[in-house]
Amino acid sequence: MSEKFAGKTTSTCYPSQPLGNTNKPLELYLFIDPLCPECWGLEPVIKKLTIEYGRFFTLRHILSGTWATWSARKGTKPEAMAKAWEWAANRTGMSCDGSVWLENPISSPFAPSLAIKAAEMQGKRAGLRFLRKLQEQLFLEKQNVADLSVLAECAVKAGLDVDEFLRDMHSPGAAKAFQCDLKITSEMDVDEIPTLVLFNENIEDEGIKISGCYPYDIYVELIAEMLGFHPEPSSPPPLESFLSHFKFVATKEVAVVYNWTIQEAETEMKKLQLKQKVERVPVKHGTFWRYIDDSRP
């Protein structure tokens, strides 16, 4: 399941300073691909891990290019891709509509990753907001996220400077940043996604690499192993605060973060729906909820 990892190799692609709060003892590298349904399925776990233990780690998303190795998938029929997505949705609880491969297939596997790197040029948080919007457009709305107009729409929804984003999309900087991610992926010998690699402050210690999707408690145990003690989890914020921050979430995400069943999460969300705090958004597999922001003009 997990394996010891010798450590980060010397590379200009690694940040010269730890990301975010330099007092945090752990650094986590999450290897993903924006087209990967299993990476999308890990979102509830990452949200919960960040809320409960984020004070102990910085998290860096690395685009692995795994799905972008398109030549290996050219022989895969759209029907098989669609079936794989449906299977992933049923297994993870995060909806993804496989019929996109039959109706509106992604025309280029590299464009979404380059777009994410272009968005990151407006800041790490901007990049993460853009990644989320891109995933929503792909997995829920069945949009071809290699299309420039779709990517521009994602940029608008993520609150980016769209003109700057479109310029950066075709800049050497975005391409170089993506190449850095591919180099890190190769150096850390990542050949499956999602993969999480954990390092602590002691550069002589081995890291831990875990590939695939696992129950939440497994990731907590890995953090405890790297810290050398079992930390107390932080409590999640009030539900309305959580929704106000993330804006658009799945019932599955609410259930995981608050340790509720899907039915319990649905019940709590319906209470907020009656108060006109959220809007229910049915999707192919389950339900999403959009926060209604009364503070907007």
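Placement of Cβ uses the backbone N, Cα and C atoms for every residue, glycine included.
Listed in Swiss-Prot is the mutagenesis experiment Glu27 to Ala, annotated as follows: Decreases interaction with Spx.
The annotation that Swiss-Prot gives for the mutagenesis experiment Glu164 to Ala reads: Decreases interaction with Spx. In the three-state DSSP scheme, Glu164 (mutagenesis position) falls into the helix class.
According to Swiss-Prot, the mutagenesis experiment Asp168 to Ala carries the annotation: Decreases interaction with Spx. Using a 10 Å Cβ-Cβ cutoff, Asp168 (mutagenesis position) registers 22 neighbours.
Rounded to a whole value, the Cα-Cα separation of Glu164 (mutagenesis position) and Glu27 (mutagenesis position) is 30 Å.
Looking at Glu27, Glu164, the mutagenesis positions in this record, the fewest other C-beta atoms within 10 angstroms of the C-beta turn up around Glu164.
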